[in-house]
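Engineer: Heads up, here are the entries from Swiss-Prot:
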type	residues	note
DOMAIN	29-86	domain 'Tudor'
MUTAGEN	TRP41 to Ala	Abolishes histone H3K36me3-binding and localization at double-strand breaks (DSBs)
MUTAGEN	TYR47 to Ala	Abolishes histone H3K36me3-binding
MUTAGEN	PHE65 to Ala	Abolishes histone H3K36me3-binding
MUTAGEN	GLU66 to Lys	Impairs histone H3K36me3-binding
MUTAGEN	PHE71 to Ala	Abolishes histone H3K36me3-binding
Amino acid sequence: MAQPPRLSRSGASSLWDPASPAPTSGPRPRLWEGQDVLARWTDGLLYLGTIKKVDSAREVCLVQFEDDSQFLVLWKDISPAALPGEELLCCVCRSETVVPGNRLVSCEKCRHAYHQDCHVPRAPAPGEGEGTSWVCRQCVFAIATKRGGALKKGPYARAMLGMKLSLPYGLKGLDWDAGHLSNRQQSYCYCGGPGEWNLKMLQCRSCLQWFHEACTQCLSKPLLYGDRFYEFECCVCRGGPEKVRRLQLRWVDVAHLVLYHLSVCCKKKYFDFDREILPFTSENWDSLLLGELSDTPKGERSSRLLSALNSHKDRFISGREIKKRKCLFGLHARMPPPVEPPTGDGALTSFPSGQGPGGGVSRPLGKRRRPEPEPLRRRQKGKVEELGPPSAVRNQPEPQEQRERAHLQRALQASVSPPSPSPNQSYQGSSGYNFRPTDARCLPSSPIRMFASFHPSASTAGTSGDSGPPDRSPLELHIGFPTDIPKSAPHSMTASSSSVSSPSPGLPRRSAPPSPLCRSLSPGTGGGVRGGVGYLSRGDPVRVLARRVRPDGSVQYLVEWGGGGIF
């Protein structure tokens, strides 16, 4: 039976409602509430925790870790301690049956017993091998796996290499997504634990399976988050030690990789070039393994990085575009940098596709060129008259004032949609770029992912009500959070927000004092701030950026007055 899909933690108690009785056939690990266990995480490492809830139907446990965080962990990723009296009971098949050639062997470390055929790879019989003691696969991986790469020397490194020649699960039986980035069974790497492809994992070029950094023994430097600029071949495909080769990076790839790594670690969207981007790159210059770029003098690194950030508008967004400091840079989309297929004499011709999120080999965004449309021509007898590009003929734009005013009128006259069933309706701004960080959009009642991970990319801060987003744009502070409007708005902000409320059918209209936001936009107020009627009467240009329905049924619009632009 296939493992159930990855579950999410929820604050509601309905997650632990009595479920249907679990089937009695098949092995069942002995897990109970209050038991201390080791849980394997998405980084390939084991962490100590205590079981709080056991769900036999879903085969998951709610585990509380040493930092008081609680997450759901699949049974297959939990390693309990051996119990007294079970020395003759196989911890895999839960059977005491012994036949010739398939005897029970006990691990010297954890004292768990295994049938020879139940262990992967097959365990030696008692008395066989170099010594009389034997260590199981779980203990070897628990000792040898490390952040930055597993042990490369010593007896446990040699034992781990022998264990890695076979996988503890069927690779062909995994259900992968379209991009071959994640599978339904949450089985990755040599350890068989969970994982996230964009967080320090390497993909084998032959079998396309993903492997944790902590379980590999071939890396000379630790990985950065989202770094896929490697040719990697696992022990299973090679039948021996792993093989890895660094791909050549360009300056745009270096800038993208550094920004993605910083955004994952710091949970921010924008970073100062002189205070964060350049110092991080300089301090980790040798660890980046830049190949030909590593010989770049220190004086040229700043100009090369800055040029890459400014010349690739499809990847990066600067603070100048959002009315912030021009030295701030962020990613348009929080995705790892795309990887080109290897080329040249050192490239392997059998390198398959599947590096990009879409399943094919991703090309660098900076080199995409759209074919320009040919100009329209009108044929007449004896001559051909040029009409210009198609957009200039077919889409003759109206004057800006008329077009924006018509847009506002259509938005205001639109029918009111029914209120959202969720009391926390997230706000989304203009289509294009979302200024709010991903973690800040996780409201207190929204579930988080099951395997959030202990690395800096995972945090439960988004689920606590007293933690707000670390950085908000002035526009977002006004429309999304009217209760914490700053006393003085920046002078560079030219957009203001207007609230237009309409009662929903069947819902009584609530009488409440106007918020500071509504008072600041009401007609007749001082300070040179006019309401929507005043702007329309003066003929000022207007643009509707967004529309949302509040829990009480009222409709609010985010309106930009005066022709200023933030995008």
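Just so it is clear, glycine is given a Cβ too, placed from its N, Cα and C backbone atoms.
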Engineer: Tell me which of the mutagenesis positions TRP41, TYR47, PHE65 ends up closest to PHE71 (mutagenesis position) in space, Cα to Cα.
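Structural biologist: In terms of Cα distance, PHE71 (mutagenesis position) lies closest to PHE65.
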Engineer: Neighbour count, 10 Å Cβ-Cβ cut-off, for TYR47 (mutagenesis position): what number do you get?
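Structural biologist: Taking every protein chain into account, the count is 18.
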Engineer: If you draw a 10 Å sphere around the Cβ of PHE65 (mutagenesis position), how many other Cβ atoms fall inside it, taking every protein chain shown into account?
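Structural biologist: PHE65 (mutagenesis position) is surrounded by 16 other Cβ atoms within 10 Å.
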Engineer: Could you state the CA-to-CA distance between PHE65 (mutagenesis position) and TRP41 (mutagenesis position) to the nearest Å?
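Structural biologist: Rounded to a whole number, the Cα-Cα distance is 11 Å.
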Engineer: Starting from the Cβ of GLU66 (mutagenesis position), draw a 10 Å sphere and report how many other Cβ atoms land inside it.
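Structural biologist: That number is 9.
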Engineer: Reduced to three states, what secondary structure does DSSP give PHE71 (mutagenesis position)?
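Structural biologist: SS state of PHE71 (mutagenesis position) = strand.
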Engineer: To the nearest whole angstrom, state the Cα distance for the pair TYR47 (mutagenesis position) and TRP41 (mutagenesis position).
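Structural biologist: That comes out at 7 Å between the alpha carbons.
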Engineer: Can you give me the Cα-Cα distance between GLU66 (mutagenesis position) and TRP41 (mutagenesis position) in Å, rounded to a whole number?
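Structural biologist: Roughly 14 Å, rounded to the nearest whole number.
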Engineer: With H, G and I counted as helix, E and B as strand and the rest as coil, say where DSSP puts TRP41 (mutagenesis position).
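Structural biologist: The three-state answer is coil.
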Engineer: Count the Cβ atoms, other than its own, that fall within 10 Å of the Cβ of TRP41 (mutagenesis position), considering every protein chain shown.
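Structural biologist: Its Cβ has 24 other Cβ atoms within 10 Å.
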Engineer: Let's check the environment of PHE71 (mutagenesis position): how many other CB atoms sit within 10 Å of its CB?
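Structural biologist: Taking all protein chains shown, PHE71 (mutagenesis position) has 26 Cβ neighbours within 10 Å.
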